[in-house]
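The domain 'PAZ' annotation in Swiss-Prot covers 281-390 and is backed by sequence analysis. If you look up Swiss-Prot, you'll see 555-852 marked as domain 'Piwi', on the strength of sequence analysis. Here Swiss-Prot describes Glu721 to Ala as a published mutagenesis experiment; the accompanying note says: Putative catalytic mutant. Enhances meiotic drive.
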Amino acid sequence: MNLPPNPVIARGRGRGRKPNNVEANRGFAPSLGQKSDPSHSEGNQASGGNGGGGDAQVGPSIEKSSLSAVQMHKSEGDPRGSVRGRRLITDLVYSRPPGMTSKKGVVGTHITVQANYFKVLKRPNWTIYQYRVDFTPDVEATRLRRSFLYEHKGILGGYIFDGTNMFCINQFKAVQDSPYVLELVTKSRAGENIEIKIKAVGSVQSTDAEQFQVLNLILRRAMEGLDLKLVSRYYYDPQAKINLENFRMQLWPGYQTSIRQHENDILLCSEICHKVMRTETLYNILSDAIRDSDDYQSTFKRAVMGMVILTDYNNKTYRIDDVDFQSTPLCKFKTNDGEISYVDYYKKRYNIIIRDLKQPLVMSRPTDKNIRGGNDQAIMIIPELARATGMTDAMRADFRTLRAMSEHTRLNPDRRIERLRMFNKRLKSCKQSVETLKSWNIELDSALVEIPARVLPPEKILFGNQKIFVCDARADWTNEFRTCSMFKNVHINRWYVITPSRNLRETQEFVQMCIRTASSMKMNICNPIYEEIPDDRNGTYSQAIDNAAANDPQIVMVVMRSPNEEKYSCIKKRTCVDRPVPSQVVTLKVIAPRQQKPTGLMSIATKVVIQMNAKLMGAPWQVVIPLHGLMTVGFDVCHSPKNKNKSYGAFVATMDQKESFRYFSTVNEHIKGQELSEQMSVNMACALRSYQEQHRSLPERILFFRDGVGDGQLYQVVNSEVNTLKDRLDEIYKSAGKQEGCRMTFIIVSKRINSRYFTGHRNPVPGTVVDDVITLPERYDFFLVSQAVRIGTVSPTSYNVISDNMGLNADKLQMLSYKMTHMYYNYSGTIRVPAVCHYAHKLAFLVAESINRAPSAGLQNQLYFL
């Protein structure tokens, strides 16, 4: 049986509606003396202002949402550095070493910065009780649940209700011979008696970590007074929407917020965000397919499969898994009241008239999580009621679209600070928000938090012939290649260029430019052998690669007429798996001469030469590495876009960059999207073997940077990956006669964080590190801005040291991490993360997107994936 979203039936709830304990947006009763206004609460729901569908259903899986149940999971919300969405902190993962009195460094120029945080000056001093609320017969609509419960506000007192859980300042005594503390009765509009049964779950003290769950609920209740609309997880302001009519989309500005305990104070983190809301519906996409394609069904299906859509009538999002062309809005499904057609259902429930009665239905299948929670029915959705969200690949590839969006989304620091202060002012001036915060004795500071910070000493970039460039605030040394040679060159004597015959002249001109450019950098590139192909079919490219690889070239350059994902995938599969050889793929559009910008082609040639040198184990530049015998490791994960059950974990390690420019890399496939790699210890053993073969010894120290950690996985990383890795390393080192074991530091690197900080009204310069105030007391962590941006606000990167016995202090770890952001050879400047992290990302992305299998081991010592 296939159902529409939120049908009136006990099973088959809307996708993603497995109740959880932190759905802060699900309607709140007046709290602690707040003036009651039931019409306002219901009115918001009717308008969709309180998101998540004021009609989501509740079922037997609800017990899992209690605080006591959550505590069983060692979850930290989002290990990327913030509490994402409605997930709140329960058990914390402590990474700060016992006895560590200070994790702050002292090296560098001391400055003061502002951050996008506000102090919580006052907070409640209470014990609050949590209850679970059940309705008999079951009431699916959350807005009705709120309304029915609100009728008993006199008995309940001040409370917060999210549709499932009620937080209340009153403790109700247990009823004898009953699991419930309160059993209330109310009447529906039809005159039916509705029993409301309230069961005690637990309590939260003002000193408990769970208090932040309640504080975030209260904050979201206060934000409701700002006339914001909840879409998915965050609140957005439709009144301030920005219409991009030429691109059929709107940008809704919004806020991502989180209250939690930081180093010394409880702070509210507030970040400005934007939601892309397309003005077209799935029906518009269907109409375009019918108009433009002979096989409209296949075209429409390709366009919408995997798309996330928004249904305005219940403000919920769904992922499209299939299209049922055999079903129409006239089809019927079963409810508790009997069968009903989709047309009649939407008319009766939402007063919506379906106009096209022949349109197909799109399907959203339940996830494994939904099924475990009892949501085992597919959801059927009417195309004309489903609005497309997000951006298509075509939009992302359209420079005009991106430029139009960036004018509004890439806020400079001064505009971002102004918006943050305006948000704070609205919270402190809106009557409903003020009453909500005041009733719970919560007060926010008006000023952004000020933080002590430091600017680390600038790095020295080492080139050939002992030339040195001291990196400045631009964090870019591209121009230095005009006068400097690369640190270590690999001369190219045997190489092939595969090009379509009709484009031979343009290809030869570009190759000659590369040869001249290399010569100016003291790198010798001989003339290549040209392998002309009569056409650009995949099979033709494959045959040409086979012909070239048979002659053992150092590298193969392949020219494509235009970007083509399928063709690129074919080339990379051939050169990375079937006939392993380093390859450099270029497109004619990039390498063809341009009259308008002749110097631009020289810049492209320079970048290509640098890439080719790096792929052949050369070193375009170097930084000063103070430690001998240091192996740095990067690990990242990329999910396969073609198979959601597959992901690829890439492992990249250096072989002591002070003495060697070889790398070790490998990729493992993982099933069911799991971002934890059981193969990590095996990969590490292989990397150590490669290191031993080159140096006749094991590394003195290992610095491991772990990227790709998803929500709530920090506990698993600490207790499975790190512990397994340490055990394996100790075993290897002790078997080699090193009884003290391995000295390793393991750092979680997180880019997707909401923290921002500013120097005055400007971006902080590269090397600005923050290790106080907004860091977390349970962590050994710091924030680092390593890159420079020209437009918008720079994003810091979070470093969480979860294991450390290298014997280096905070200063040295921070400076080492900063050094490693200078070593990415695909860009002559600093990047957001240590280079090995980005190398791992590039490799995982290449395999997930193009190769779909493990590359040949014959390439594992080269940066062939650049």
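Backbone N, Cα and C define each Cβ position, glycine as well.
Counting every protein chain shown, the Cβ of Glu721 (mutagenesis position) has 23 other Cβ atoms within 10 Å. The DSSP breakdown of the domain 'PAZ' (281-390) into helical (H, G, I), extended (E, B) and coil residues amounts to 37 helix, 31 strand, 42 coil.
Following the DSSP three-state reduction, the secondary structure of Glu721 (mutagenesis position) is helix. Mean pLDDT of the predicted structure over the domain 'PAZ' (281-390): 89.
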